Amino acid sequence: MDNSSGQNSRTASSASTSKIVNYSSPVSPGVAAATSSSSSSSSSGMSSSQEDTVLGLFTPKKEFPNAKMLQTIREKLMTPGGACDLLALGIAAEPTDQQPVKLIQQRYLISAQPSHISAAVAAKTPASYRHLVDLTASNLRCVDIFTGEQFLCRIVNEPLHKVQRAYFQLQQHDEELRRSTIYGHPLIRPVHDIIPLTKDRTYILIAPVPQERDSTGGVTGVYENLHTYIRHAKRLCETEARAIFHQICQTVQVCHRNGIILRDLKLKRFYFIDEARTKLQYESLEGSMILDGEDDTLSDKIGCPLYTAPELLCPQQTYKGKPADMWSLGVILYTMLVGQYPFYEKANCNLITVIRHGNVQIPLTLSKSVRWLLLSLLRKDYTERMTASHIFLTPWLREQRPFHMYLPVDVEVAEDWSDAEEDEGTAADAMDDDEEGLCPLGDKHEYEDIGVEPLDYTRSTLQMAQNANGLSTEPEPDTDVDMG
């Protein structure tokens, strides 16, 4: 088939199907030549109907991936000379609603959904702070052409070797550290494959969580993210929030130890993987910065404005990455306990001003230990913030124990009930005798053993800390604000 006849056939095919819109992107001369040669060789022995099948690689978004579409691509890849980048594919529901489709590694088909940031929102964002809004975020869906498996696809703005090194350290080293000390599950979702996109960008294909029964009888899988969960629950009690926040802090700790700055740390990044909504996993390293050494000085400012640290909103070009992550941890903890963000303004300009002042109102209804932890995380001066290596020494998080430690599995039942009651009474008397020597959160010697002085949680101490931060001690009205 010569070029003129192939062109006429394509014109007739597009005219017969009104909802088929060819999508083509610029290609290099080498790829274009390979595409042209493969098309001519594969179409030489085909009938008109078979050629229409090959060219009609378009389907509505809700039907992606279409079985017929995948079968067509399989046949093309198995055709001699057909192993080339298919840069002329696309799926569309309407002629004006196009979605590019890309084939990578001759195996994975990636579909890019439209950005969730509208043009109106982008126009209202001040130019000087536009880096705080992810204007190019897209929901990438990936399917294995040969097995039909579907994966989440994310893009990391780091070269391939750095992403491979980071995931190798997270998944191969520190087996005990990368698992939750409460439930024992992996804190970061494993990846299925890591593929280079450009010299400085990398695809990561996230493996799905298998559906199976866990030890408690619940079904594992991927459930809603933490942001959605809190919107429905309004706010969490301290006991539930402690178990969840413990897993989040452990995730940040293991990343910081391996030279990974998460940067875009927020509630939507964490997903529940059990039916009881107790186990959390961090989705991926999308938006993260992988360090080459110990210096965590960064210049690229990204992240959600509601979680952004004050130093990112200052004129300085650089900032420290690890303290910025700790500020985001404070915002996450505050939102879980109060049911609203500590800094919330409908207009981004006002929000930036509020965050730069660093004034946060902490309700007095919270316990003293968690109020002190919030004050330690939401410090305007980043040099005074709590670090990931010290956060587990705080009394509020030290109250969290692994779930199996709450079950008295090793308790022996006494044969004589009278003897058991007598022993119980003796133990209660001993506790009463020692009560005067204990502080509310434990013995002083308990903290000295780990090199940490006991914290003074008197009202005057909290008053001084709040005055130093410009905080008011008046109780906050018990109202909910839409989390947006």
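Using N, Cα and C of the backbone, Cβ positions are placed for all residues, glycine too.
Sequence annotations record features per position, and here Swiss-Prot assigns domain 'Protein kinase' to 129-397 based on sequence analysis.
Swiss-Prot documents R141 to E as a published mutagenesis change and attaches the note Increased interaction with Akt1 and some negative regulation of Atk1. Increased interaction with slbo but no effect on negative regulation of slbo-dependent border cell migration. No effect on interaction and negative regulation of stg-dependent cell divisions in the wing. Here the Cβ of R141 (mutagenesis position) has 19 other Cβ atoms within 10 Å, regardless of which shown protein chain they belong to.
One mutagenesis experiment named in Swiss-Prot is R141 to Q, and its note says Reduced interaction and inhibition of Akt1 resulting in increased Akt1-mediated growth and loss of carbohydrate clearance from the hemolymph. No effect on interaction with slbo and stg, and no effect on the negative regulation of slbo-dependent border cell migration and stg-dependent cell divisions in the wing. DSSP assigns R141 (mutagenesis position) to a strand in the three-state reduction.
Annotation of the mutagenesis experiment D264 to K in Swiss-Prot: Reduced interaction with Akt1 and reduced inhibition of Akt1-mediated growth. Reduced interaction with slbo and fails to block border cell migration. No effect on cell division in the posterior compartment of the wing. In three-state terms derived from DSSP, D264 (mutagenesis position) belongs to neither a helical nor a strand segment and is classed as coil.
Here the Cβ of K266 (mutagenesis position) has 19 other Cβ atoms within 10 Å, regardless of which shown protein chain they belong to. For the published mutagenesis K266 to R, Swiss-Prot gives the following note: No effect on mitosis. Embryos display an early pause in the cell cycle similar to wild-type.
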I'm trying to understand the geometry here, so how far is the Cα atom of D264 (mutagenesis position) from the Cα atom of R141 (mutagenesis position), in Å to the nearest whole number?
21
Rounded to the nearest Å, what's the C-alpha distance separating K266 (mutagenesis position) and R141 (mutagenesis position)? Just drop the number here, would you?
22
